[in-house]
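Below is one structure, written out as structure tokens; comments come after it.
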Amino acid sequence: MESGGQYENGRYKPDYYKGTQSVNVMPKKEQHNALVMNKKIISILAERDAAVKERNEAVAATKEALASRDEALEQRDKALSERDNAIMETESALNALRYRENNLNYILSCAKRGGSQRFITEESHLPNPSPISTIPPEAANTRPTKRKKESKQGKKMGEDLNRPVASPGKKSRKDWDSNDVLVTFDEMTMPVPMCTCTGTARQCYKWGNGGWQSSCCTTTLSEYPLPQMPNKRHSRVGGRKMSGSVFSRLLSRLAGEGHELSSPVDLKNYWARHGTNRYITIK
């Protein structure tokens, strides 16, 4: 047996007590480089986390800005709706004032011409309302010839739309023309006629020579207001109409029946029952 090799029975026995050297032992220089790389990796991860945090904060700020924008849009829509409602209320109030002013003017004119103050005290309750603008019997006798000329011209222009149709419960044209005196519409003393086909009183449009057109009533349905034509300016779809001569006969008939002409006439049940012009210019 050798002391250095410790051979015994032909075998080599390592000296365990002396310890063994590791094969993977890293040199000091490489250890230093590894520490530097670890620090760099840690700093890169920290920068990444900071960037992610900033991105999340930016996304949250964007969401908050979008929410504020939606709230502002909602407030704007609410303000627009309130403005539209205020405009509609203003128009309704103006219409009511016009009606009242026309009624007062009619009552005052009647009081001045009659020389009595009973029209002022009784206001709208007139016992026997007499028309302001009347036509004497001599002029009434000459009117049929003029009406024939107007009707011929209306056929050429496509505006003869108010030929009355006899129906049960209504007077025919002969009954309307049987009055000795025809009443003509006077804008200074009589209120504008209206139509209640939608359940609400709506003022009618002027149409033709002294005629009227409904602002809400068409040949098939009722809506307010009549929609405008997209291909023609200041025009609306076809609606119910009444010529000036028919309106004068209607006023004469209502005056003969005792109707108070100081209040607006409802033309809902007196419109022509046949077709209308395709384009109507609102005057």
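Placed from the backbone N, Cα and C atoms, the Cβ positions cover glycine too.
Under the heading of natural variants, Swiss-Prot lists Gly114 to Asp and annotates it as follows: In strain: cv. Ak-1.
The Cβ of Met188 (variant position) lies under 8 Å from the Cβ of Asn105, Ser109, each on the same chain and at least six residues away in sequence. Swiss-Prot documents Met188 to Thr as a naturally occurring variant and attaches the note In strain: cv. Ak-1; cv. Bay-0 and cv. Landsberg erecta.
Under the DSSP three-state reduction, Thr196 (variant position) is assigned to coil, being neither helix nor strand. Among the natural variants in Swiss-Prot is Thr196 to Ala, noted as: In strain: cv. Bay-0.
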Neighbourhood of Thr196 (variant position) by C-beta distance under 8 A, where only residues 6 or more apart in the same chain count: Arg202, Asp266, Lys268
